[in-house]
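J.: I'd like to ask some things about the structure below.
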Amino acid sequence: MAPKSSSSGSKKKSSASSNSADAKASKFKLPAEFITRPHPSKDHGKETCTAYIHPNVLSSLEINPGSFCTVGKIGENGILVIARAGDEEVHPVNVITLSTTIRSVGNLILGDRLELKKAQVQPPYATKVTVGSLQGYNILECMEEKVIQKLLDDSGVIMPGMIFQNLKTKAGDESIDVVITDASDDSLPDVSQLDLNMDDMYGGLDNLFYLSPPFIFRKGSTHITFSKETQANRKYNLPEPLSYAAVGGLDKEIESLKSAIEIPLHQPTLFSSFGVSPPRGILLHGPPGTGKTMLLRVVANTSNAHVLTINGPSIVSKYLGETEAALRDIFNEARKYQPSIIFIDEIDSIAPNRANDDSGEVESRVVATLLTLMDGMGAAGKVVVIAATNRPNSVDPALRRPGRFDQEVEIGIPDVDARFDILTKQFSRMSSDRHVLDSEAIKYIASKTHGYVGADLTALCRESVMKTIQRGLGTDANIDKFSLKVTLKDVESAMVDIRPSAMREIFLEMPKVYWSDIGGQEELKTKMKEMIQLPLEASETFARLGISAPKGVLLYGPPGCSKTLTAKALATESGINFLAVKGPEIFNKYVGESERAIREIFRKARSAAPSIIFFDEIDALSPDRDGSSTSAANHVLTSLLNEIDGVEELKGVVIVAATNRPDEIDAALLRPGRLDRHIYVGPPDVNARLEILKKCTKKFNTEESGVDLHELADRTEGYSGAEVVLLCQEAGLAAIMEDLDVAKVELRHFEKAFKGIARGITPEMLSYYEEFALRSGSSS
């Protein structure tokens with residue numbers, strides 16, 4: 001029998017190898033997301049718009065090398081790029097490399113997660129492209145037109161928002177950043193004027209709605225124009241480039257972060273030459289909305305580092321060990337793609353204090369893993385961990401020691417200068433012809449937005465625009481949208497709806513009571529303005545003269561004499577953040593909860609400073625410790641004393657307390673430095689009673705009925721303000737009971753009301769308050 005031919009054997013081998021290749025291809029798993037990494041070659045030239053992708057990924061998505069595809073953040077519009085196959089042996093499967101120029105279009109930073117799609121159609125040829133510079137220079141004075149032409153020709157694909165960085169000028173002694181501000185094709189409709197029912201020659205609107213519309217540059221056919229614009233046309237609605245200049249009110253914090261991040265990332269050997277390891281961790285803490293996350297994005301954009309974000313809840317898994325594995329994967333990626341920054345948002349949620357009762361086994365394992373990973377980063381590595389929290393005391397103390405989170409940077413609530421800076425930057429983003437706010441108007445807004453954080457001010461600007469639009473639509477449905485402008489009145493109207501974040505947890509309706517609503521008591525009103533409004537509104541003058549403002553004011557007097565009403569009017573008229581505290585809400589049956597409630601009230605007041613804390617019936621909260629007060633009441637009083645005048649100074653917060661039993665308040669609370677000023681709010685005099693009667697009877701038609709209000713004012717001698725109001729209400733009720741359609745209230749109705757009202761203020765009561773005034777010696 002003849003032997004088998006070798007050709008038959010080779011066919012079998014060939015078939016086997018083919019099947020092996022097919023099996024290998026079928027086993028390939030397409031990544032769910034891709035990681036942004038920098039371009040392997042220089043950013044300018046023929047590689048500007050190329051994206052290097054693993055060959056197997058291109059095969060799976062049926063994208064041919066050299067054809068168009070789109071990359072973009074997951075769930076967002078993409079950017080058109082030219083696909084190139086990376087080295088199969090070297091290029092990671094889940095990585096897409098992009099040039100700085102392409103990343104600038106979508107504000108992409110290294111480490112961003114991307115999705116990849118095949119482009120359905122070829123972009124149109126551009127008939128016109130407009131070029132500007134980030135510095136606002138006249139480009140033709142700095143560079144030759146042929147240099148720009150070659151730059152765009154090499155790029156091939158152009159789109160608004162592309163930034164070509166660090167281009168040498170004619171002189172060669174400096175560089176500029178060139179930006180494409182606009183591009184168009186005469187055969188296509190203007191992007192800003194597109195109608196949702198329109199279709200176009202390139203395959204429908206879906207193909208036009210990239211993040212930025214792409215065009216092909218054709219040398220000799222595409223006309224180049226030059227502009228002094230510093231950014232892409234607003235009609236494209238591109239993400240705004242993040243830079244330190246865009247952040248308002250955080251100059252000190254920015255300088256601190258720049259030194260703490262950039263040197264360890266890019267020059268860690270400087271530290272090792274001194275025999276010390278560079279700082280590895282930074283803890284940003286401060287109230288929500290102050291700009292912690294925004295600050296990180298700016299640092300990430302400017303430092304050109306690989307950024308990984310850990311959001312507490314997103315990595316927590318119900319399965320044992322998965323959370324720790326996710327943390328290890330993130331730190332491994334950071335070590336692989338150095339220099340890198342790991343940002344942990346809300347770190348208190350994944351690494352709480354292990355000493356807390358509510359901290360379980362899972363939290364303890366996560367904290368232990370995080371400690372191990374931070375210790376294992378090594379002295380020479382270029383990895384920095386930045387964490388953010390608004391509850392720094394809830395973070396495990398082992399993380400806050402040097403060697404882990406070496407530095408702690410507080411991002412506090414902005415002061416008036418910082419608010420002015422933030423508002424100026426916010427309104428500068430609007431076109432100058434869309435608002436009529438000058439520098440003085442913005443200063444006025446900044447002075448009135450006490451306790452507002454950056455996020456609140458952004459919301460205020462947005463709400464102001466809403467008010468402007470509503471005002472325009474209310475007057476004329478066909479109004480020209482370009483004639484609408486944001487005014488100071490719109491901003492003031494928006495301030496009613498947008499409250500400071502620190503005050504949002506306090507469900508307190510701002511009382512709409514004005515000084516004019518309080519009959520008489522002119523001396524009391526003047527004293528309250530002098531002692532409370534003036535120090536808060538003119539704090540700089542007080543500091544310059546070395547005068548300390550009163551810490552607190554005690555309003556005491558008989559019941560019904562407008563003590564609480566005065567506090568409400570003060571809150572409304574001053575425009576200052578107002579916190580009202582009711583005694584029964586403070587006391588809690590659980591040990592320590594009442595004291596915690598007091599601390600929380602003062603914390604909120606400090607956050608929203610300048611502010612007023614109003615304690616109504618304060619004698620219930622601070623009974624005399626020499627009397628029959630309980631242990632719980634003593635603990636609350638001690639907390640109150642410490643908060644008002646303890647080790648931590650109370651700045652920008654004034655205490656207003658009201659009581660009708662001043663001698664039952666503990667003496668320690670009444671001393672100077674706490675409730676320094678005592679104001680007696682006595683029964684209204686004849687003029688004050690007349691004012692109250694006029695306010696309460698203005699709809700009684702007393703002129704027709706012949707009721708003499710002066711006589712009624714004399715007859716109500718010794719009545720409290722509340723009793724005078726009750727007299728009017730009872731008289732009105734008597735008139736209605738006589739006739740449901742009554743038009744006027746007559747004297748007989750008042751006579752009937754007098755019979756049902758007894759004076760609540762006795763001579764003994766008045767002498768009691770006089771004795772207290774003599775004993776305290778600080779009545780005003």
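Quick reminder: no glycine exception, Cβ is built from N, Cα and C everywhere.
Sequence unchanged from the original; the noted substitutions are absent.
The feature ATP 1 binding site is assigned by Swiss-Prot to Gly286, Pro287, Pro288, Gly289, Thr290, Gly291, Lys292, Thr293. Annotation of the published mutagenesis Glu346 to Gln in Swiss-Prot: Reduces basal and RLP24-dependent ATPase activity. Increases interaction with RLP24. Slightly reduces RLP24 release. Does not affect composition of pre-60S ribosomal particles or growth; the original residue is retained in the structure shown. Among the features that Swiss-Prot reports, ATP 2 binding site is placed at Gly557, Pro558, Pro559, Gly560, Cys561, Ser562, Lys563, Thr564, with the record citing sequence analysis. Recorded in Swiss-Prot as a mutagenesis result, Cys561 to Thr carries the remark: In drg1-11; severe loss of ATPase activity. Severe loss of oligomerization. Resistant to diazaborine-mediated growth inhibition. Listed in Swiss-Prot as a mutagenesis experiment, Ser562 to Gly is described as follows: Increases ATPase activity. Loss of oligomerization. Among the mutagenesis experiments that Swiss-Prot reports, Ala569 to Val is described with the note: In drg1-3; resistant to diazaborine-mediated growth inhibition. According to Swiss-Prot, the mutagenesis experiment Glu617 to Gln carries the annotation: Increases basal ATPase activity. Reduces RLP24-mediated activation. Does not affect interaction with RLP24. Prevents the release of shuttling proteins RLP24, NOG1 and MEX67 from cytoplasmic pre-60S ribosomal particles. Does not affect the interaction with pre-60S ribosomal particles. Quoted from Swiss-Prot, the note on the mutagenesis of Val725 to Leu is: In drg1-4; resistant to diazaborine-mediated growth inhibition. Among the mutagenesis entries in Swiss-Prot is Val725 to Glu, noted as: In drg1-1; slight loss of ATPase activity. No effect on affinity for ATP or oligomerization. Resistant to diazaborine-mediated growth inhibition. No defect in RLP24 release from pre-60S ribosomal particles in the absence or in the presence of diazaborine.
Help me understand the surroundings of these features in the structure.
T.: Sequence-distant neighbours of Thr290 (ATP 1 binding site) (same chain, 6+ residues apart, CB-CB distance under 8 A): Ile411, Gly412, Ile413, Pro414, Val453, Gly454, Ala455.
Residue environment of Glu346 (mutagenesis position) contains 17 other Cβ atoms, counted within 10 Å of its Cβ in all protein chains.
Every protein chain considered, the tally of other Cβ atoms within 10 Å of the Cβ of Thr564 (ATP 2 binding site) stands at 18.
Taking Cβ-Cβ distances under 8 Å and a sequence gap of 6 or more within the same chain, the neighbours of Cys561 (mutagenesis position) are Val681, Gly682, Pro683, Pro684, Ser720, Gly721, Ala722.
According to DSSP, Ser562 (mutagenesis position) is assigned to coil rather than to any helix or strand. Sequence-distant neighbours of Ser562 (mutagenesis position) (same chain, 6+ residues apart, CB-CB distance under 8 A): Ile518, Gln521, Val681, Pro684, Gly721, Ala722.
In three-state terms derived from DSSP, Ala569 (mutagenesis position) belongs to a helical segment.
Secondary structure from DSSP puts Glu617 (mutagenesis position) in coil.
Secondary structure at Val725 (mutagenesis position), as computed by DSSP, is helix.
A sphere of 10 angstroms centred on the C-beta of Val725 (mutagenesis position) encloses 18 other C-beta atoms.
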J.: Closest to Thr564 (ATP 2 binding site): which of the recorded positions Gly286, Lys292, Glu617, going by Cα position?
T.: Glu617
J.: Please report the distance from the Cα of Val725 (mutagenesis position) to the Cα of Gly560 (ATP 2 binding site), rounded to the nearest angstrom.
T.: 10
J.: An 8 Å radius from the center of the Gly557, Pro558, Pro559, Gly560, Cys561, Ser562, Lys563, Thr564 Cβ atoms defines the neighbourhood of the ATP 2 site; name the other residues of that chain inside it, in order.
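T.: Nearby residues not in the site list: Ala658, Asn660, Val681, Ser720, Gly721, Ala722.
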J.: Measuring Cα to Cα, tell me the gap between Glu617 (mutagenesis position) and Lys563 (ATP 2 binding site) in whole angstrom.
T.: 10
J.: Of Pro558, Pro559, Ala569, which is closest to Lys292 (ATP 1 binding site) if I measure between C-alpha atoms? They're all recorded positions.
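T.: Going through Pro558, Pro559, Ala569 one by one, the closest to Lys292 (ATP 1 binding site) is Ala569.
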J.: Have a look around Pro287 (ATP 1 binding site) and count the other CB atoms within 10 A of its CB, chains all included.
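T.: I count 21 other Cβ atoms within 10 Å of it.
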J.: Show which residues of the chain containing Gly291 (ATP 1 binding site), separated from it by at least 6 in sequence, have their CB under 8 Å from its CB.
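T.: Non-local contacts for Gly291 (ATP 1 binding site): Val247, Gly249, Leu250, Ile411, Val453, Gly454, Ala455.
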